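The following features are taken from Swiss-Prot:
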| type | residues | note |
| --- | --- | --- |
| ACT_SITE | H38 | active site |
| ACT_SITE | H74 | active site, nucleophile |
| BINDING | E58, D60, D118 | Mg(2+) binding site |
| MUTAGEN | E58 to A | Loss of catalytic activity on sphingomyelin. Loss of catalytic activity on sphingomyelin and lysophosphatidylcholine, high decrease of hemolytic activity, and loss of vascular permeability and dermonecrotic activities; when associated with A-60 |
| MUTAGEN | D60 to A | Loss of catalytic activity on sphingomyelin. Loss of catalytic activity on sphingomyelin and lysophosphatidylcholine, high decrease of hemolytic activity, and loss of vascular permeability and dermonecrotic activities; when associated with A-58 |
| MUTAGEN | H74 to A | Loss of catalytic activity on sphingomyelin. Loss of catalytic activity on sphingomyelin and lysophosphatidylcholine, and high decrease of hemolytic activity; when associated with A-38 |
| MUTAGEN | C80 to A | Moderate decrease of catalytic activity on sphingomyelin and lysophosphatidylcholine, and moderate decrease of hemolytic, vascular permeability, and dermonecrotic activities; when associated with A-223 |
| MUTAGEN | K120 to A | Important decrease of catalytic activity on sphingomyelin and lysophosphatidylcholine, and moderate decrease of hemolytic, vascular permeability, and dermonecrotic activities |
| MUTAGEN | G122 to A | No or very weak change in catalytic activity on sphingomyelin and lysophosphatidylcholine, and no change in hemolytic, vascular permeability, and dermonecrotic activities |
| MUTAGEN | C223 to A | Moderate decrease of catalytic activity on sphingomyelin and lysophosphatidylcholine, and moderate decrease of hemolytic, vascular permeability, and dermonecrotic activities; when associated with A-80 |
| MUTAGEN | Y249 to A | Loss of catalytic activity on sphingomyelin and lysophosphatidylcholine, high decrease of hemolytic activity, and loss of vascular permeability and dermonecrotic activities |
| MUTAGEN | W251 to A | Moderate decrease of catalytic activity on sphingomyelin and lysophosphatidylcholine, and moderate decrease of hemolytic, vascular permeability, and dermonecrotic activities |
Amino acid sequence: MLPYIVLVLGCWSVLSQAAQTDDEERAGNRRPIWIMGHMVNAIGQIDEFVNLGANSIETDVSFDDNANPEYTYHGIPCDCGRNCKKYENFNDFLKGLRSATTPGNSKYQEKLVLVVFDLKTGSLYDNQANDAGKKLAKNLLQHYWNNGNNGGRAYIVLSIPDLNHYPLIKGFKDQLTKDGHPELMDKVGHDFSGNDDIGDVGKAYKKAGITGHIWQSDGITNCLPRGLSRVNAAVANRDSANGFINKVYYWTVDKRSTTRDALDAGVDGIMTNYPDVITDVLNEAAYKKKFRVATYDENPWVTFKK
């Protein structure tokens, strides 16, 4: 009887290891997806969107006349079906976000791993962009990263709508270096969100001295239709040997059909007002084998080619 039990246990161990290896291989071959909760501008919305399935959020940042980040505010017009006027003081939002992304905090949301700051620099003159970057860095360092002492752990994407505002990137980096925390740039990525020609976007990054950590967005309000031609161009750049893009995301996607189209195109992120819709599609048999929700272990700056 004993040899039989040993044989059974041995077979079970082999099968378990094989199953684990199979799971790991399936996970490794599936594209990690960032489900980006759109227009999360009030602290209470952080939990709301994460609980619906978002593993990342997008937050609007408005600036005052002196290039100080002021509010997490979008304003009218915004997406159809949304309240455009919710907001917080920027630094208050950062503190709430820090609580949600700091392990051990009572408000901690483990699934929230990336934050896109949609920087509303349209109110600024071009010559204020560098200063805006410096002031943004100081605010994040103090109120989100807690001056480098057990601050929030989420990765950050600085999304800039105007290619001419590329000096914001240098100002941000220079300020973190001046304040003694250049290592925090490891947690920071970049995006130009103005739907510009991909070639022009690449030129802006060259001017900014940036290689790597690049997300490329494409999209339009959910009130209007938009094709995937530019998404396809961004994905082609990402997958090419000499491309500069690491990740591609599409906004604002609220329909299952559009979600499927975006996934089929090979995007890495989908920005949405309804994270549960994206989650539902990812759980469909045809997509569950190809995609998975990204976790904190995923490096959002690493390219996953189609």
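Cβ coordinates are placed from backbone N, Cα and C, and glycine is handled just like the others.
Features per Swiss-Prot, on structure.
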{"residue": "H38", "record": "active site", "DSSP class": "coil"}
{"residue": "E58", "record": "mutagenesis position", "DSSP class": "strand"}
{"residue": "H74", "record": "mutagenesis position", "DSSP class": "coil"}
{"residue": "C80", "record": "mutagenesis position", "DSSP class": "coil"}
{"residue": "D118", "record": "Mg(2+) binding site", "DSSP class": "strand"}
{"residue": "C223", "record": "mutagenesis position", "DSSP class": "coil"}
{"residue": "Y249", "record": "mutagenesis position", "DSSP class": "strand"}
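Taking the C-alpha atom of the residue listed as 'active site' as reference, the shortest distance to any of the recorded positions E58, D60, H74, D118 belongs to E58. Among the mutagenesis positions listed here, namely E58, H74, C80, K120, G122, E58 has its C-alpha nearest to that of Y249 (mutagenesis position). Listed in sequence order, the mutagenesis positions from H74, C80, C223, W251 having a Cα within 10 Å of the Cα of D118 (Mg(2+) binding site) are H74. For C223 (mutagenesis position), the same-chain residues 6+ apart in sequence whose C-beta sits under 8 angstroms from its C-beta are D79, C80. One residue stands out among the recorded positions E58, D60, D118 for having the most other Cβ atoms within 10 Å of its Cβ: E58. Across the structure, W251 (mutagenesis position) and K120 (mutagenesis position) are spaced 16 Å apart at their Cα atoms.
Sparsest Cβ environment among the recorded positions H38, H74, K120 (other Cβ atoms counted within 10 Å): K120. Taking a C-beta cut-off of under 8 angstroms and a sequence separation of 6 or more, G122 (mutagenesis position) has the following same-chain neighbours: P161, D162.
The mutagenesis positions listed here (E58, D60, K120) include D60, K120 as those with a Cα within 10 A of the Cα of H74 (mutagenesis position). Excluding E58, D60, D118, which define the Mg(2+) site, the same chain contributes H38, M39, V40, N41, T59, V61, H74, V116, F117, L119, K120, S159 within 8 Å (Cβ to the Cβ centroid), listed in sequence order. Cβ neighbour count for W251 (mutagenesis position): 25 (other Cβ atoms within 10 Å of its Cβ, all protein chains included). Recorded residues E58 (mutagenesis position) and K120 (mutagenesis position) have their alpha carbons 12 Å apart, per Cα-Cα distance.
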